[in-house]
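Contents: one structure, followed by commentary.
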Amino acid sequence: MGEKPGTRVFKKSSPNCKLTVYLGKRDFVDHLDKVDPVDGVVLVDPDYLKDRKVFVTLTCAFRYGREDLDVLGLSFRKDLFIATYQAFPPVPNPPRPPTRLQDRLLRKLGQHAHPFFFTIPQNLPCSVTLQPGPEDTGKACGVDFEIRAFCAKSLEEKSHKRNSVRLVIRKVQFAPEKPGPQPSAETTRHFLMSDRSLHLEASLDKELYYHGEPLNVNVHVTNNSTKTVKKIKVSVRQYADICLFSTAQYKCPVAQLEQDDQVSPSSTFCKVYTITPLLSDNREKRGLALDGKLKHEDTNLASSTIVKEGANKEVLGILVSYRVKVKLVVSRGGDVSVELPFVLMHPKPHDHIPLPRPQSAAPETDVPVDTNLIEFDTNYATDDDIVFEDFARLRLKGMKDDDYDDQLC
C-alpha cells in the first residue's frame with residue numbers, strides 16, 4: 001500500500017539564495033463570485049535583511065508589444081493592477097490571521113518566515129498569452145500575473161534581480177457546472193429573380209467542450225432553389241477582443257474542414273461533420289490566443305472567457321470566444337453561412353487531482369521534468385506531509401533559460 005501523497009508547496013529562491021518564496025499553488029481560480037486568495041510565505045536570511053523591510057508585490061500586466069522594442073523609456077506594457085504587502089516588519093494594523101497552509105509553513109520554516117496575502121479583484125482578466133512568431137524574442141504578449149519579493153528600506157528603493165524573487169502565477173477559469181443550451185442557427189437565402197429559396201440549418205450536440213474534444217456539427221440543407229451547392233465548409237474560429245486603450249476584435253481560424261458534398265436543386269441534405277480545434281495544428285499562427293503559461297511549459301488554445309452577468313463590460317485585457325462557421329459554396333455566387341457560438345474550457349478538477357495534461361503537450365520522453373522534490377523532517381505530526389517543490393518548469397530540449405532571475409538555487 002503506497003504512502004499518502006504530501007501537500008505540494010512550490011518554492012523559489014533569489015539568485016543569491018537569501019530570499020525564498022513559498023506558494024501552495026500556481027493556478028488561482030476565478031469562480032465568478034470570488035477569486036482564490038494568494039497566500040504564501042517568504043523566508044529571509046536575517047543576516048542579509050539587517051535593517052531593511054521585506055516587501056511582496058502582485059502585478060497584473062498587459063504586454064502588447066515586443067520586449068526588444070522597449071527603448072527610450074517607452075514600454076509596450078500596461079499595468080492593470082498592482083498591490084503591495086509589507087511582510088516584515090508587520091504593519092501596525094491588525095494582522096490578518098494566517099491560513100492553514102501558512103500556519104503549517106510558519107511552524108516548519110521557523111521565525112524568519114513571514115506570511116503575505118493578496119486578494120485578486122474579480123474584474124481582472126484571466127492569464128492569456130498571444131502566440132509569438134518564429135522570429136519573435138523576449139516575453140510574449142498577453143496578460144500575466146507576477147509575484148515579486150524583495151528586501152529594501154522603502155518601496156522607492158530600486159531592487160536588483162539578484163536579490164529578488166519573481167514568479168509567474170495564473171488566474172484561470174474552469175468549465176461551469178451547468179452548461180448553456182444546445183447551440184443552433186438557421187438562415188434562408190432568396191436569390192434574385194427567383195421566389196425559390198435555399199435553407200441552411202446547423203447545430204452542435206452541446207454548448208460546452210473540453211480542450212481536445214471533437215465537435216459534432218449537424219448540417220441540414222433544404223435546397224428549393226435552382227442553384228447547386230458545390231461545397232460545404234466547416235471551420236472553428238477564435239475571436240479575441242483586445243480591450244486596452246480601445247477595443248478591437250481579432251479572429252483566427254483554428255480548425256477547417258472542406259467537403260465536396262453537393263446538394264442539387266430541389267433536394268435535401270443532412271450530415272454530421274466532426275472537427276477538432278487543436279493547438280498542434282496552429283503552431284505557426286502569430287497572435288493566436290493561448291492559455292497563460294509558465295515559461296517552457298506547453299499549453300493549449302485559450303479557454304473561453306466567462307464574464308459574470310452585470311460585470312463591467314470595460315474590463316481591460318483579452319476576452320476569448322469561439323464560434324463554428326458553416327458555409328455553403330453555391331454555384332454562380334451567393335454563398336450561405338451561419339455561426340454557432342460554443343464554450344471551450346478545461347473541466348473543473350477535483351480536489352487533490354492535478355489539471356489534466358494539455359492535449360498538445362509533447363511526449364514525456366521529449367520533456368524531462370525537473371521537479372527536485374525535497375521533504376523535510378518535522379516534530380509536528382500535522383506537517384509531515386508537506387513536500388517542497390522548486391518553482392520549476394518543463395525544460396524543452398534544445399532550449400535554455402535566458403533570464404538570469406529565473407535560475408534556481
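Quick reminder: no glycine exception, Cβ is built from N, Cα and C everywhere.
Feature annotations, reproduced from Swiss-Prot:
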- LYS11 to Ala: Abolishes interaction with CHUK; when associated with A-12; A-230 and A-231 (MUTAGEN)
- LYS12 to Ala: Abolishes interaction with CHUK; when associated with A-11; A-230 and A-231 (MUTAGEN)
- VAL54 to Ala: Inhibits internalization of CXCR4; no effect on interaction with CXCR4 (MUTAGEN)
- LYS230 to Ala: Abolishes interaction with CHUK; when associated with A-11; A-12 and A-231 (MUTAGEN)
- LYS231 to Ala: Abolishes interaction with CHUK; when associated with A-11; A-12 and A-230 (MUTAGEN)
- SER360 to Ala or Asp: Reduces interaction with CHUK; when associated with A-382 (MUTAGEN)
- THR382 to Ala: Loss of phosphorylation (MUTAGEN)
- THR382 to Ala or Asp: Reduces interaction with CHUK; when associated with A-360 (MUTAGEN)
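Recorded features from Swiss-Prot, shown on the structure.
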{"residue": "VAL54", "record": "mutagenesis position", "contacts (Cβ under 8 Å, 6+ apart)": "LEU19, VAL42, VAL44, GLN86, ALA87, PHE88, HIS114, ALA149, PHE150, CYS151"}
{"residue": "LYS230", "record": "mutagenesis position", "contacts (Cβ under 8 Å, 6+ apart)": "ASP260, GLN262, VAL329, VAL330, SER331"}
{"residue": "LYS231", "record": "mutagenesis position", "contacts (Cβ under 8 Å, 6+ apart)": "GLU258, GLN259, ASP260, ASP261, GLN262, LEU328, VAL329"}
| query | Three states by DSSP: which one describes VAL54 (mutagenesis position)? | reply | strand
| What is the total of other Cβ atoms whose distance to the Cβ of LYS11 (mutagenesis position) is within 10 Å? | 24
| query | What does DSSP say about LYS230 (mutagenesis position): helix, strand or coil? | reply | strand
